[in-house]
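**Q** Take a look at the following structure, please.
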Amino acid sequence: MSSLPGCMSLAAAPAAADSAEIAELQQAVVEELGISMEELRQYIDEELEKMDCIQQRKKQLAELETWVLQKESEVAYVDRLFDDASREVTNCESLVKDFYSKLGLQYHDSSSEDEASRPTEIIEIPDEDDDVLSIDSGDAGSRTPKDQKLREAMAALRKSAQDVQKFMDAVNKKSSSQDLHKGTLGQVSGELSKDGDLIVSMRILGKKRTKTWHKGTLIAIQTVGLGKKYKVKFDNKGKSLLSGNHIAYDYHPPADKLFVGSRVVAKYKDGNQVWLYAGIVAETPNVKNKLRFLIFFDDGYASYVTQSELYPICRPLKKTWEDIEDSSCRDFIEEYITAYPNRPMVLLKSGQLIKTEWEGTWWKSRVEEVDGSLVRILFLDDKRCEWIYRGSTRLEPMFSMKTSSASAMEKKQGGQLRTRPNMGAVRSKGPVVQYTQDLTGTGIQFKPMEPLQPIAPPAPLPIPPLSPQAADTDLESQLAQSRKQVAKKSTSFRPGSVGSGHSSPTSSTLSENVSAGKLGINQTYRSPLASVTSTPASAAPPVPPVPPGPPTPPGPPAPPGPLAPPAFHGMLERAPAEPSYRAPMEKLFYLPHVCSYTCLSRIRPMRNEQYRGKNPLLVPLLYDFRRMTARRRVNRKMGFHVIYKTPCGLCLRTMQEIERYLFETGCDFLFLEMFCLDPYVLVDRKFQPFKPFYYILDITYGKEDVPLSCVNEIDTTPPPQVAYSKERIPGKGVFINTGPEFLVGCDCKDGCRDKSKCACHQLTIQATACTPGGQVNPNSGYQYKRLEECLPTGVYECNKRCNCDPNMCTNRLVQHGLQVRLQLFKTQNKGWGIRCLDDIAKGSFVCIYAGKILTDDFADKEGLEMGDEYFANLDHIESVENFKEGYESDVPTSSDSSGVDMKDQEDGNSGSEDPEESNDDSSDDNFCKDEDFSTSSVWRSYATRRQTRGQKENELSEMTSKDSRPPDLGPPHVPIPSSVSVGGCNPPSSEETPKNKVASWLSCNSVSEGGFADSDSRSSFKTSEGGDGRAGGGRGEAERASTSGLSFKDEGDNKQPKKEDPENRNKMPVVTEGSQNHGHNPPMKSEGLRRPASKMSVLQSQRVVTSTQSNPDDILTLSSSTESEGESGTSRKPTAGHTSATAVDSDDIQTISSGSDGDDFEDKKNLSGPTKRQVAVKSTRGFALKSTHGIAIKSTNMASVDKGESAPVRKNTRQFYDGEESCYIIDAKLEGNLGRYLNHSCSPNLFVQNVFVDTHDLRFPWVAFFASKRIRAGTELTWDYNYEVGSVEGKELLCCCGAIECRGRLL
């Protein structure tokens, strides 16, 4: 015990030290802030009290305390009742005992079951006379085995009873079905006071004939026929007998009980008015939608609501969309719920211009705000705003995607198109269709479609099984079936797209058993003095075989090649680094002289490969050139400017001066691609990997001119064993004619600088005539050894037949091979990828896609057996033909409002180093931009292209309402969908799907032989009587965009947008509809309540007057004829709502009118659906297909094909090659170059360009990758595979590239 105080003192010492430190710290805080700790605490408490979240939590806490007190009082009240009841029972028992004692009886506690009689088995045999036979089975214990006869009799009686019961059930069922109609007419068989959780006199909501819901009281539950009806007395007078799906609970359901597809009643706010409408839950609360529910109302509107604005439907239907009256909305909801969470939506951001449909017309509009899945669109014509669901086909990108897929389906059914994914996906700068995913799960999540039950949570429906295709023993049928099982990537490019360097996961790379002794084609690469030919097969090292995989025949042994550097498998601090560049300190002075060969005599290299493997942009500095960056002010804006100073002291400020200097001095060791005037491209910025687990200096083993290093910073996994080949290898059945007689050569002596005299340059220039406008671009091709944008018609480089110097020629780039320094690296979750080790300037050549060239049939077969991850289509012919027919438009113009981003057009030099990295807000990165959700009087819509109209249109169409209106189209406030056809076209049946409707609409709008096609072949339509087209030519927005940027621009960003001939663009006649409302707006019945539109009705009434008074450059009326009119060749007369046809002639607004033939539609439905491929293949076209100027519907012969009529078919260019019908495939799975490792990105930094080098055969271009923007060192290089989502049956590939423009899905 004596040592206890010492222990206590030792324990108290640290505490005292801590208290002293705390005191010192408090004293320091007081001295620094000038306030005491108590004042600081008080200040912090006051600030916390002011915070909204604290006040909200306190309010919630107070409510919780109130609720707890209320519950405690209720519990106490129940306890008191229980105690009182117990006391009363005790008193009652005492009274009973007293009574028994008075009677002289003895009272004892017993159970009622103990005194019950033995059970009696009753067998009822109903007959026609309703006689009941009761047989006492007797005591079970008294039965003996001797009673065999009695048992047999009982069994016979039971069997007879069952037979008679079945017979009576059949008779009763037949009689009840005959009397069912009488029961449904009002013969009430009984009234109930309770039905589940529905009790008479409870508060509920009911639906009135006006389609709005109102509060009331349940006064009766009646059994009518086989169902139940609920009689509701509304608070605002009136009674109604409603079904269970037309009443709702008067409480707000918890969030966990609601799912996508739940049937609810929600509040719709229109200004100061609030209405209750029925709808379905389209989104559950999450962070992106500010914890709100997205509701799709039955009449086509969409809106975000909170939980306190929802009421659950009492007895919803099993398929909730069947309760929607409007057919177009019903089809949309069914497709939406079935496909959820795969929701295609247009990716938008504020300020973008886009075409939006309204009343059957495409109007020029602008994105004002993006709120989750909704976007507020401002119509520039009348400044009207409207909220639209981003997945609605009223937005031009969504409509273009639907129509293109429907058109492809028609061609497949008609045998005009081979069953293959559409390699020209709708990709354009600006709005793109994005497939959102529920990334919280691991796979496809199908939402439950069971109706919301108030007692138990809904059970999800099982996934509908896919019907297997019947196996066919015929060889051709098996081959045809195998063709649809391979996926092929597409190389469609969106010019000028800006995105991140991340990529999506590619298919897993596997090690294969590769024969290393395959022969290749010799390729010439650049040498300063002579052309040196290398044979890849001679340097191919033996590849170790891998046990798994199909057996392959042994190849010839490869001769010994150069030994590869050893791989570092251990953990290193960093990869081997090279010394940094140090600029020389001495200054260069210029003395006036004439530059010649002697200016570079002192720096000419003794060895040809002195700086091989260095950054090509750094090589001029290593040869004593100086690269200086200066600042200068242009138009009150400070910009950067790059100047090169030569060894002789001459300053070079432009690429033209650099090119002239190189030719004047005869410089054959420095080339134009080694110079860059972009101030944001740094030539001495190197990327250094950190602590690799695995490192290889060169995986090409010397086959490439520049070493390709490999590093793994994730684990010790080595790269896949692939036979590296930097050139393409013809496969079985493939012959490439590389003879000089199949080439066109030039005789240039000036390095092919004069494009007008170079035959190879002229091939590139003349090929640009295959554009929609047919105009020749004299500036096409390489500009100072760089390609600023994709050239769809291809680039023709100088070849071995040319007499120009291979080293000095400005038209030789791709054939020189890899020049930039790249690295193969292991990504976190995307397999292996390629990144650059130095900055890459915009337009620079990066690499090619090399591999084995296969025929289409062999590629399909091989893709099923070994995989299709590295397939690429050589479809240059098809891409150019489609481009010529007017399907594509890469260039943003003032009329092509879909996809024009006004912010992107303002491109100039700013003071930041990487201006492209500051991305604008979009619907992905900033889903909820504004905190205050606007509930102003603007319309919201989600579904198909709906036509809403104003009071004036109803007045104009009042005279023809009885004749032109289809039956049962709903109340006047419900817009008529475009899928409902009028005026000679039968309305589609209720069984039609949305895809079939679009396909029927396309085929129904085919133009007859008397139709007119514009010079660009963008669309075909009929000439209206007296409708002459006028030339517009207004380019105000394009001019403003071109002058809004900085006056001084970098060379890499100096891109002039192409312009089409305004005369050709505006040679479009105007077509209007006669005796009908324009855009399928038939007058409606006057029944029902019109949804209040406040000031919108006035704007709608002004639409007709405004559209006729608009500028000729603002409106283009385009109307497709129906099949009956297409055959007769007649045109429609102008309607009353549109005056002169010439007053509405433009590209900015296009009117579309849909119609379909019912019989033709049924025939298409009976056809077997098109079989989809199961092979994904990249396409080597360097651009994307998109719908030009709105819808750009191409007239097809599908209508005549369906009717058995003969229609002329234009011969495809590929058929001139011995009748070939399909393109060739490049497969880089077993043999290939670094291009096989390039991953996908929805916002890539590379684009694909077809280049003709060793042959001018249009079937075999080289597939080259160019930088679409400046790329910072260490950035992963990516390109857009352009898969068409849903094109490969049974395959789904999510995209997680991380780009703002990410489309969500690849397949």
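Positions of Cβ are set from backbone N, Cα and C atoms, glycine also.
Reproduced below are the annotations present in Swiss-Prot:
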- C746, C760, C798, C802: Zn(2+) 2 binding site (BINDING)
- C746, C748, C752, C758: Zn(2+) 1 binding site (BINDING)
- C752, C798, C804, C809: Zn(2+) 3 binding site (BINDING)
- C798 to T: Abolishes methyltransferase activity (MUTAGEN)
- C1242 to A: Decreases endogenous retroviruses silencing and cell growth (MUTAGEN)
- C1242 to T: Abolishes methyltransferase activity (MUTAGEN)
- C1242, C1295, C1297, C1302: Zn(2+) 4 binding site (BINDING)
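I'm curious about the neighbourhood of these features; can you describe it?
**A** With a 10 A radius on its CB, C746 (Zn(2+) 2 binding site) counts 21 other CB atoms from all the protein chains.
Taken residue by residue with DSSP, C758 (Zn(2+) 1 binding site) is part of neither helix nor strand, so it is coil.
Non-local contacts of C798 (mutagenesis position) by the CB criterion (under 8 A, 6+ apart in sequence, same chain) comprise G745, C746, C748, C752, C758, C760, C804, P806, C809, N811, R812.
With a 10 A radius on its CB, C1242 (mutagenesis position) counts 30 other CB atoms from all the protein chains.
Other Cβ atoms within 10 Å of the Cβ of C1295 (Zn(2+) 4 binding site), summed over all protein chains shown, number 24.
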**Q** Work out how many Å separate C1295 (Zn(2+) 4 binding site) and C802 (Zn(2+) 2 binding site) at their Cα atoms, rounded off.
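**A** With the alpha carbons as reference points, the distance is 45 Å.
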**Q** If one measures from the C-alpha of C1302 (Zn(2+) 4 binding site) to the C-alpha of C1242 (mutagenesis position), what distance in angstrom results, rounded to a whole number?
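**A** Distance (Cα to Cα, whole Å): 5 Å.
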**Q** Are there any residues at least 6 positions away along the chain from C802 (Zn(2+) 2 binding site) with a Cβ closer than 8 Å to its Cβ? List them or say none.
**A** G745, C746, D747, C748, C752, C760, C809
**Q** Taking 8 Å from the centroid of the Cβ atoms of C746, C748, C752, C758 as the cut-off, which other residues in that chain fall inside it around the Zn(2+) 1 site?
**A** D747, D750, G751, D754, K757, A759, C760, H761, C798, C802, C804, C809, N811
